[in-house]
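Visitor: As listed in Swiss-Prot for this protein:
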MUTAGEN   SER14 to Ala  Partially reduced phosphorylation and decreased transcription activation activity. Strong decrease in phosphorylation and in transcription activation activity; when associated with A-65. Does not affect DNA-binding in vitro
MUTAGEN   THR53 to Ala  Reduced phosphorylation. Loss of phosphorylation, loss of ubiquitination, decreased transcription activation activity, decreased PCAF-binding and decreased induction of lens differentiation; when associated with A-49; A-57 and A-61
MUTAGEN   SER61 to Ala  Reduced phosphorylation. Loss of phosphorylation, loss of ubiquitination, decreased transcription activation activity, decreased PCAF-binding and decreased induction of lens differentiation; when associated with A-49; A-53 and A-57
MUTAGEN   SER65 to Ala  Partially reduced phosphorylation, transcription activation activity and decreased induction of lens differentiation. Strong decrease in phosphorylation and in transcription activation activity; when associated with A-14. Does not affect DNA-binding in vitro
DOMAIN    199-262  domain 'bZIP'
MUTAGEN   SER272 to Ala  Reduced phosphorylation and decreased induction of lens differentiation; when associated with A-57 and A-113
Amino acid sequence: MASELAMTAELPTSPLAIEYVNDFDLMKFEVKKEPAEAERLCHRLPAGSLSSTPLSTPCSSVPSSPSFCAPSPGGQPSAGPTAAPLGSKPQLEELYWMSGYQHHLNPEALNLTPEDAVEALIGAPHHHHHHHQSYESFRPQPFGGEELPPAAHHHNAHHHHHHHHLRLEERFSDDQLVSMSVRELNRQLRGFSKEEVIRLKQKRRTLKNRGYAQSCRYKRVQQRHILENEKCQLQSQVEQLKQEVSRLAKERDLYKEKYEKLAARGFPRETSPPAAPKTTAADFFM
């Protein structure tokens with residue numbers, strides 16, 4: 001029976017499947033005895049079913065498991081687009097279902113022991129393309145036709161708006177925004193939203209104010225340097241004038257001292273000239 005199972009249902013021998021199966025100890029499960037009716041229920045398919053999955057056992061409320069029973073001799077595979085082929089290989093998720101719900105399987109209906117199941121899993125031939133398909137089935141599926149939640153829509157819209165906002169700001173450099181006239185800027189901003197235009201104009205106003213403040217600061221610093229240079233020149237001139245004043249004061253003191261010395265020696269006074277004799281009228285007539 002194990003060989004027939006290995007032939008009809010080839011299972012992948014990928015390291016992932018082997019490691020997952022080895023994590024479970026199949027020897028600790030006991031074989032549950034079921035009546036022969038369970039075997040008939042295992043082989044019986046529901047009417048109008050497109051899958052090969054049989055009905056679950058009457059005593060179990062677990063959903064129907066993947067089919068590990070041989071199909072009935074008279075059964076014909078369905079020709080629908082979703083119908084699985086008769087000899088199709090079970091997917092890797094069936095292994096996960098089998099390992100997770102081992103206590104719901106019917107070993108008596110399968111006529112298998114835990115050792116036979118392990119041998120069938122390990123001894124199956126390896127197919128690279130089938131392993132790739134089985135592994136791809138466990139990858140997270142995209143949303144597809146499902147509707148995205150409002151948070152995702154908001155995040156996508158915010159990301160798109162942020163990206164569009166960055167593209168608008170990257171379109172103009174700071175120098176272009178400052179040097180561009182208002183008419184030219186309005187012509188360039190045609191077609192953009194009002195919010196983005198206001199934000200860009202606010203950025204331009206901020207840049208112009210910053211440039212004006214830097215210009216005022218530069219002029220103030222330049223004027224300070226000019227005033228400091230003038231101050232230094234005036235201070236040097238004052239020092240020169242002070243030196244000239246001190247030199248003139250010394251020269252004045254020297255001349256004053258000479259004058260005082262000459263005045264102390266006492267120069268002789270000049271005698272007055274003699275007075276002319278008085279002529280009388282008699283002398284005049286004589």
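Each position is counted from 1, following the chain as shown.
For all residues, glycine too, the Cβ spot is worked out from N, Cα and C.
None of the substitutions listed is reflected here, since the structure keeps the original residues.
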Visitor: Take the domain 'bZIP' (199-262) and count its residues per DSSP category (helix H/G/I, strand E/B, coil), listing them in that order.
Guide: 64 helix, 0 strand, 0 coil
Visitor: Can you check how the pLDDT averages out over the domain 'bZIP' (199-262)?
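Guide: Over the domain 'bZIP' (199-262), the predicted model scores a mean pLDDT of 93.
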